[in-house]
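Remarks on the structure that follows.
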Amino acid sequence: MFSALGKWVRGSRNDKDFVTKYTADLSQITSQIHQLDVALKKSQSILSQWQSNLTFYGIALTVLALSYTYWEYHGYRPYLVVTALLCIGSLILFKWALTKLYAFYNNNRLRKLAKLRAIHQKKLEKLKEETHYNATSSIIQRFSSGEDQNDDAMVLLDDELNAKYQELNNLKTELEKFKKESHVKGLKKEDSDAWFDKIISVLAGGNELDSTSSLSPFKKIICPQCHWKSNCYRLASKPIIFICPHCNHKIDEVKEREDAIEAKQPAQPSQSEKEKTK
């Protein structure tokens, strides 16, 4: 028993050391990568600033050198041309050397960054191997999000979602059947309307639509005058205002409901009747 307890204690300590070691290593590598990224971004702005300063001071020194040459040699043109060429050449040489120096340091930083990223990726791969991440993640993904949905959906879904899944499969089967029948002998309008009614019911979250059932929340809109059946549905508990496109008969259930409420209320006595009672 004591040996088992000792193994358990050593195992827990090893796990803690394992996590601490990888956390420290990955944190250090990530910090170095971040510092190099920041240095690379700053170096470009520093180079631009140095280039602009070098251009400004180089032009200023060139003007001073030409002025001194003009004053010393009394405007002798060959000396002025040589001085200008030397100053401009020196300026170009310094700018080229600065660019090369920046490229040298920048390439070194890029190589360090690539090396650190490779070490970081290698550490992660080693961590995955030691923790069996690839095997466990595939199992977790299968049973949490349902990789094999046809098998796992029947296990994980409750009865209501399972019933909805069966309804959708039935609609899919009926659609394939209707397609075959329409190619052979054509599809009747009544059958297509019934199938679309079922689709509306499933998408609305209810069962099959039945305008004659008192339990259905939906009812098909039918004109009471000419008995024209529309392809529209309404909520049975909500009043509507509808004008039939065939006979122009108007259905105003809002007004009918207000009239019914007023009829149920007791009639208020007039002012003369109140005075007589007094």
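Each residue, glycine too, has its Cβ placed from N, Cα and C.
In Swiss-Prot this protein carries:
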| type | residues | note |
| --- | --- | --- |
| MUTAGEN | Cys223 to Ala | In lnp1-1; causes aberrant ER morphology; when associated with A-226, A-244 and A-247 |
| MUTAGEN | Cys226 to Ala | In lnp1-1; causes aberrant ER morphology; when associated with A-223, A-244 and A-247 |
| MUTAGEN | Cys244 to Ala | In lnp1-1; causes aberrant ER morphology; when associated with A-223, A-226 and A-247 |
| MUTAGEN | Cys247 to Ala | In lnp1-1; causes aberrant ER morphology; when associated with A-223, A-226 and A-244 |
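Taking Cβ-Cβ distances under 8 Å and a sequence gap of 6 or more within the same chain, the neighbours of Cys247 (mutagenesis position) are Cys223, Gln225, Cys226, Trp228. Considering other CB atoms within 10 Å as the measure, the emptiest surroundings among the mutagenesis positions Cys223, Cys226, Cys244 are those of Cys226.
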